[in-house]
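Enquirer: Copying in the features that Swiss-Prot gives for the protein in this structure:
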VARIANT   VAL236 to Ala  In strain: G2
Amino acid sequence: MKQYLLGFTLVFALIACAQKGANPEQKGGDADVLNTSKTEKYLNKNLPSEAEDLVSLFNDSEIFVSKEKNKDGKYVLRAIVDTVELKGVADKNDGSEGKLEGLKPDNSKVTMSISKDQNTITIETRDSSNTKVASKVFKKDGSLTEESYKAGQLDSKKLTRSNKTTLEYSDMTNAENATTAIETLKNGIEFKGSLVGGKATLQIVESTVTLTREIDKDGKLKIYLKDTASSSKKTVSWNDTDTLTISAEGKKTKDLVFLTDGTITVQNYDSASGTTLEGTATEIKNLEALKTALK
């Protein structure tokens, strides 16, 4: 009888030990299941459901559009922007003229608007008090305009053109005035200046020569050069072919051509008469090379 009870006690002890040893593993298993569930839920947000169609937009963004209209006769839209899930509606199943919105963890609001022709997508962020903080406007031509705000007022702006050159404004007092303006062309060549009355004036200075790019409100470009030297002063002419012809002592010396892709080329005239271009135009690869061309 004692042996029977001893054996019975031993079995219970073994069961208790087994359960005790299994608990940490069980807890870990529960956590793994929970984490896996969260991951799957996040991944599922990035995929269309059976009731949705995937619509690709021009800037590599995607929206999910319901296959059927809701009770109000609208198509339901969904999108993920910087991990934030946005929801909204549109009249058409391509998402055009749709507006979506969603909240970040800090209660700031993100909205996404799609134009009627689907050529413009605007993403705007407002803080928890509904004050505008930032905006991005994507164009189908590949350009992007980014704005940031302080206390609801425009503070900085960056335009990335379709050719990937940029024009940046900072310390802005309003939409037409900025203390600092920087234009970056291909090969990292920077022109610096300011924005006054909607017109950007940007310069590169080399010794007595100042090369200026002037961009008006409509984006029209004019380039001119000023030389303060007392002798052998350089003069220039600017034409509609985006060519700046530099002359000295009454003879043409070189052409600087500002191409639409953001590059600058230089080509010299013959030194004897200054009437014939020699060789081929070469691309200016950096700021120092441009300054050399201005000498």
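Positions of Cβ are set from backbone N, Cα and C atoms, glycine also.
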Enquirer: Far apart in sequence but close in space: which same-chain residues, 6 or more away, have a Cβ under 8 Å from VAL236 (variant position)?
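Expert: Residues satisfying the criterion: TYR224, LEU225, LEU244, THR245, ILE246, SER247.
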Enquirer: Specify the secondary structure state of VAL236 (variant position) as given by DSSP, simplified to three classes.
Expert: strand
